[in-house]
Amino acid sequence: MLNPIVRKFQYGQHTVTLETGMMARQATAAVMVSMDDTAVFVTVVGQKKAKPGQDFFPLTVNYQERTYAAGRIPGSFFRREGRPSEGETLIARLIDRPIRPLFPEGFVNEVQVIATVVSVNPQVNPDIVAMIGASAALSLSGIPFNGPIGAARVGYINDQYVLNPTQDELKESKLDLVVAGTEAAVLMVESEAQLLSEDQMLGAVVFGHEQQQVVIQNINELVKEAGKPRWDWQPEPVNEALNARVAALAEARLSDAYRITDKQERYAQVDVIKSETIATLLAEDETLDENELGEILHAIEKNVVRSRVLAGEPRIDGREKDMIRGLDVRTGVLPRTHGSALFTRGETQALVTATLGTARDAQVLDELMGERTDTFLFHYNFPPYSVGETGMVGSPKRREIGHGRLAKRGVLAVMPDMDKFPYTVRVVSEITESNGSSSMASVCGASLALMDAGVPIKAAVAGIAMGLVKEGDNYVVLSDILGDEDHLGDMDFKVAGSRDGISALQMDIKIEGITKEIMQVALNQAKGARLHILGVMEQAINAPRGDISEFAPRIHTIKINPDKIKDVIGKGGSVIRALTEETGTTIEIEDDGTVKIAATDGEKAKHAIRRIEEITAEIEVGRVYTGKVTRIVDFGAFVAIGGGKEGLVHISQIADKRVEKVTDYLQMGQEVPVKVLEVDRQGRIRLSIKEATEQSQPAAAPEAPAAEQGE
């Protein structure tokens, strides 16, 4: 029989329910987690045996949103969910990052976590629910996992931290921060903020970590009740003799190699040392495992770099702990793009462009929480040549999507509001060289490219990656880490922001015991680095250009009477289509009567504005207009008087004598002066040529207010 084991608890303003034992009983563990009607079903399957020769930990996290959760049918051609969206990929990474460091060293059995969103309350984001579910399922499974973890979202509204704010509350919040950690320590932070201070950000991390303890306690209680026996897994015994033999052959040589400051040269030398060491040892004993020797050598490398940093010696490339690599900043490097920049920091380089488009270029995202439009796009590309390798080139991988989102978060806080700058903006960062922190180089490059494009960003932003090496109570925080320092260190800590505050913070911690004090030191050191980079960037460009690129569309905005919108659009869109073809512009009309005309040529925009003003102009009774004969009928003639408006000149109003035949007086296409006699309730216009000729001078079409140019 199905015997569900259920645990309920209050978590901030929400009620969380954990349920296991009901579904997916052939999986290693399965949990249904719900938080106020948002429910995520999370399963874990772990293989009891590792694949022979497996030398890394094969953990896969899949996060999938089902549209039935929101009571909808997919809008795709096949009416079925397809490959993961960008949002799903980012949440899969969010789940993966805090759980990965909690598996023991040497554990290489395959583990797969699948989180499926099966019900959604539009006010409760499923990401936190999925993270709690993954933590609970892994803890129940018996797989060696040093959890559980808790997860919390923290907002900052009216100078107060808010635990797990609703979607509506998030719109008012100056902060959107997700923090995950164990009972003892924070493991991961992912956030965007509206330029908050270091203390405010650190306070949010600490607040979120304290509040999530209730989740950890309840998962532990559930494990006592429903957990599976812990696997009897033991790491391979350490071969001390072999370790000593490898160290004797390679340690001194590797130590020397890590004094080579050039990355390519250093890599080449390290490869030579490793292959010579392995060849020597295999010649002595053919039964040795090459993979095992590689792992021992990697551990020696790690130890060499870490012990040198902790001893206060210069880093791999000769820098002190808080030194930034040499910077080279250039703007306007590509002639036809709307804005461009080349940002180089040591051996990391990003070519960044900014492109301006109209509102119809905005991305419409059909998400589970509802449809939304994004007018700021940020795409990050990491080609294999950037690290001197060959490889596949194609659609973006998880890492590229994640780095693009982080860089976007870094810039978002300074982007202008749509009503001040009515453009869709796309930033693309091409990483042309990489040795550490390419996502933060993308933030710096984006800030420069946006200024070069004339986008009125509120402030320049820069980003920096920090690292940490910690042994016991001894620790060193490193500024502007290299790729090697990232792999061999204990923390990766990326901070982006302006002179006034932080716009994005991302932290991944690989060890336990990172205290509030260490995070404080890292944040303060990052601020110094950020201000240094901003100083160099400001020498290249210190404010957005006064004008947008001549190749970018200029958006002119005019207001019309909302009642006249139907006249500008016409039947089935006929008038607006004809207008765009005639004037060579893009025209967008909003419900409140705001009309946006986009054109690369100012004359075309003026022509479009003039035509719209003609169409929407009010017809004045008693006024004389110059019109054109469009139709001749037995009882008179129809005359167009501009703006798509047409009136009837009755046969009795053509001349001041009796008219037998209209065509004796009027021809098709003939221009004639006409006086407006009447506009009836249906908007029908009565005209007179007879009375117009009595008045000497015809009037032009009525004037409308001049357009303002949105630049």
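Cβ coordinates come from backbone N, Cα and C, glycine included.
Don't expect the noted substitutions in this model, because it carries the original residues.
Taken from Swiss-Prot, the feature Mg(2+) binding site applies to ASP486, ASP492. Reduced to three states, the DSSP call for ASP492 (Mg(2+) binding site) is strand. For ASP492 (Mg(2+) binding site), applying a Cβ distance below 8 Å and a minimum sequence separation of six or more within one chain yields ALA465, MET466, GLY467, ILE481, ASP486, GLN506, MET507, ASP508.
According to Swiss-Prot, the feature domain 'KH' maps to 553-612, an assignment based on sequence analysis.
Positions annotated as domain 'S1 motif' by Swiss-Prot, on the basis of sequence analysis: 622-690.
Among the mutagenesis experiments that Swiss-Prot reports, ARG83 to Ala is described with the note: No effect on RNA-binding. No effect on degradation of long RNA molecules. Impairs degradation of short RNA molecules. Mapped onto three states, the DSSP output places ARG83 (mutagenesis position) in coil.
Among the mutagenesis results in Swiss-Prot, ARG100 to Asp has the note: Abolishes enzyme activity. The residue drawn here is the original one. Under the DSSP three-state reduction, ARG100 (mutagenesis position) is assigned to helix. Non-local neighbourhood of ARG100 (mutagenesis position): PHE57, LEU59, each in the same chain, at least six residues away, with C-beta under 8 Å from its C-beta.
DSSP assigns ARG319 (mutagenesis position) to coil, not to a helix or a strand. Looking at Swiss-Prot, the entry for mutagenesis of ARG319 to Ala says: Abolishes enzyme activity.
Taking Cβ-Cβ distances under 8 Å and a sequence separation of 6 or more, the neighbours of VAL428 (mutagenesis position) in its chain are VAL352, THR353, THR355, PHE378, HIS379, TYR380, ASN381. Mapped onto three states, the DSSP output places VAL428 (mutagenesis position) in strand. Where Swiss-Prot documents VAL428 to Pro as a mutagenesis experiment, the accompanying text is: Abolishes enzyme activity.
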Tally of residues which DSSP labels helix, strand or coil - the domain 'S1 motif' (622-690): 8 helix, 33 strand, 28 coil
For the mutagenesis positions ARG83, ARG319, the one whose C-beta sees the most other C-beta atoms within 10 angstroms: ARG319
Within 10 angstroms of the C-beta of ASP486 (Mg(2+) binding site), what count of other C-beta atoms is obtained when all protein chains are considered? 17
In the domain 'KH' (553-612), how many residues does DSSP assign to helix, to strand and to coil? 32 helix, 16 strand, 12 coil
